[in-house]
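Chemist: When I checked Swiss-Prot for this same protein, it listed these features:
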ACT_SITE  D361  active site, proton acceptor
BINDING   I162, G163, K164, G165, C166, N167, A168, A169, V170, K186  ATP binding site
DOMAIN    156-510  domain 'Protein kinase'
MUTAGEN   K218 to A  Abolishes ubiquitin phosphorylation; when associated with A-361 and A-383
MUTAGEN   D361 to A  Abolishes ubiquitin phosphorylation; when associated with A-218 and A-383
MUTAGEN   D383 to A  Abolishes ubiquitin phosphorylation; when associated with A-218 and A-361
Amino acid sequence: MAVRQALGRGLQLGRALLLRFAPKPGPLFGWGKPGPAAAWGRGERPGQVVSPGAQPRPVGLPLPDRYRFFRQSVAGLAARIQRQFMVRARGGAGPCGRAVFLAFGLGLGLIEEKQAEGRRAASACQEIQAIFTQKTKRVSDPLDTRCWQGFRLEDYLIGQAIGKGCNAAVYEATMPTLPQHLEKAKHLGLIGKGPDVVLKGADGEQAPGTPTFPFAIKMMWNISAGSSSEAILSKMSQELVPASRVALAGEYGAVTYRRSRDGPKQLAPHPNIIRVFRAFTSSVPLLPGALADYPDMLPPHYYPEGLGHGRTLFLVMKNYPCTLRQYLEEQTPSSRLATMMTLQLLEGVDHLVQQGIAHRDLKSDNILVEWDSDGCPWLVISDFGCCLADQHVGLRLPFNSSSVERGGNGSLMAPEVSTAHSGPSAVIDYSKADTWAVGAIAYEIFGLANPFYGQGSAHLESRSYQEAQLPEMPESVPPEARRLVRSLLQREASKRPSARLAANVLHLSLWGEHLLALKNLKLDKMIAWLLQQSAATLLADRLREKSCVETKLQMLFLANLECEALCQAALLLSSWRAAP
């Protein structure tokens, strides 16, 4: 009994000593009471500004709040307290002092065990991340077996126009496998004609031997760059940000393209971002519909009043069935499907942020759609002509003059961008601008009108809207998705969740219900759930020749897995569910 009382008294005294001599930490968010979502995400803290060239802080498991003062060496802290205690005692520690340090040693053992558990969890997350990172980097390239082909416009058969935008026209195209196929296509008169007008068989199906069009060729409109390849590449370099290394291996007239230190960044591949397979300059051809659709953009030898130059840039990409706007005009996805579509956009934006690139022109017209074998849509972000991909400024653009370009889409321009004022030390931070645009596009995905489009009283402007003016989403939308969309559209960027945190929230709401149902989120339970998800995802990926949308999303989640970020998302979800 005496020993028990001594140990109990020692624990009380040890705790009092720790509270007295340990450094007082600032407000931190971890396993304690959930803080605001501001700056939550990949290694961020509320109010923290990350410099453009800074490496991301290694993220480990945060200790519970009651252990935060053990950030310095445990051994060093123990020695410091012991020295101060011995100085005060001036004669050595008696039985009471020995009990204090015995209790203190027991406490250190518990904390070291907690730290070891956190290290094991962080290590498990890193191993899972390494496995799936390699898998998600694989982006199919239909031209990978033709490394030295496809760098001339003459290598392609051009079909019908797919669409046109503010600065380019897009046509379907194919590359004949063998030279005799090219001759056959020319003989049948298929050059310049799409599948709607090709020869049909007796049963109404497409005739054998008729080419299909797996590629889309984007022909840029060259009004101000001149006709030299150097000037064209310099003026339109942002279009080359999502280009692969092989895509830029061709000759550009008399010029070989070389990425310069002052040029834009090269974007690493991602399943939710367009990939440019080939890029080259060539003479402007008179393509189908050109005189009717964009005569003013043609060279004068095609149209006397045309403003275009005789040479321009061509980009070869995958041909997708439709844009997101076209898809939503025909179909209204279910709430679960709409959640997964929003999640895909967040995954793409998070990848851009990690690479230090801002798209700045996100809208449903610039998002392409294809379907998996189950009919679920897969979204791809395209059109990087307005992107910010500067190697020197990162996501913080110096705004020292009103002539500095803010971006391309004024309607979906984040408040911190649209309200920025130029000045000698002014800077526009784009780190959460694309995330805000995803929140606005989410209204369209869930079947509602985009509140930042249109006219009348329902129309909002990013410069002046208040969060209370945002339209309420219907009850059919999952509550987590409703809360997240409103959170993405907060005016203050510091209160807005990062794309990574938002993506983790949707991942957990879709597939982590078992984890969220736990009263206390324990590390061993979380790691067991992650291992189970990893095994199931690997098995699903191996069993199917082409992964479905859900499997792809789970692979992306595991490829970006970080223990602390996952805990933050779980805490945010728990706080939303606990709120009235």
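Keep in mind that glycine also has a Cβ here, set from the backbone N, Cα and C atoms.
Here the original residues are kept at every noted site.
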Chemist: Could you tell me the C-alpha distance between A168 (ATP binding site) and D383 (mutagenesis position) in angstrom, no decimals?
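Modeler: Rounded to a whole number, the Cα-Cα distance is 10 Å.
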Chemist: Note down the number of other Cβ atoms within 10 Å of the Cβ of K218 (mutagenesis position), including every protein chain shown.
Modeler: 25
Chemist: Pop the Cα-Cα gap between C166 (ATP binding site) and D361 (mutagenesis position) into the table, whole Å please.
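Modeler: So the Cα of C166 (ATP binding site) lies 12 Å away from that of D361 (mutagenesis position).
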Chemist: From the Cα of K218 (mutagenesis position) across to the Cα of C166 (ATP binding site), what is the distance in angstrom?
Modeler: 12
Chemist: Got a sec? Which of these recorded positions, K164, C166, V170, D361, has the most Cβ atoms within 10 Å?
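Modeler: Result for the most crowded candidate: D361.
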Chemist: What does DSSP say about V170 (ATP binding site): helix, strand or coil?
Modeler: strand
Chemist: Rounded to a whole angstrom, what is the C-alpha distance between I162 (ATP binding site) and D383 (mutagenesis position)?
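Modeler: D383 (mutagenesis position) has its Cα 14 Å from the Cα of I162 (ATP binding site).
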Chemist: Which secondary structure state does DSSP assign to D383 (mutagenesis position), in the simple three-class scheme?
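Modeler: Looking at the DSSP assignment, D383 (mutagenesis position) belongs to neither helix nor strand, so coil.
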Chemist: Please state whether DSSP places D361 (mutagenesis position) in a helix, a strand or coil.
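Modeler: Once the DSSP labels are grouped into three classes, D361 (mutagenesis position) ends up as coil.
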Chemist: How many other Cβ atoms sit within 10 Å of the Cβ of A168 (ATP binding site)?
Modeler: 23
Chemist: Using a Cβ cut-off under 8 Å and a sequence separation of 6 or more, which residues in the same chain sit near D383 (mutagenesis position)?
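Modeler: Within the chain, D383 (mutagenesis position) has Cβ neighbours under 8 Å at G165, I274, D361, N366.
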Chemist: Please report how many Å separate the Cα atom of K218 (mutagenesis position) from that of K164 (ATP binding site), as a whole number.
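Modeler: Taking the Cα atoms only, K218 (mutagenesis position) lies 9 Å from K164 (ATP binding site).
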